[in-house]
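First comes the structure, then the notes that go with it.
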Amino acid sequence: MPSKNCAKNLHACQWERDIALVFLGLMVLFNIGQVVYMNRARLYRLIRRGAEQIPADDEEPIIGIRD
């Protein structure tokens, strides 16, 4: 909450706003991290499934790329 002096001097309460924004940003990052950590098994499964679909030896290489 801004202090009562903010109405008189707006520059005096800028640090309060900055601290609140940093705190809010850290809370958002923490919550995103919790969601990722909670669903990490599902994410790892999706990554593994996507990696299995990559062929080891491509029958039709991209035109212009030669070994």
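Every residue gets a Cβ built from N, Cα and C, even glycine.
As recorded in Swiss-Prot, the features of this protein are as follows:
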- E16 to K: In qt23; induces defects in RNA silencing (MUTAGEN)
- L43 to P: In qt34; induces defects in RNA silencing (MUTAGEN)
Counting every protein chain shown, other Cβ atoms within 10 Å of the Cβ of E16 (mutagenesis position) number 14
In three-state DSSP terms, L43 (mutagenesis position) is classed as helix
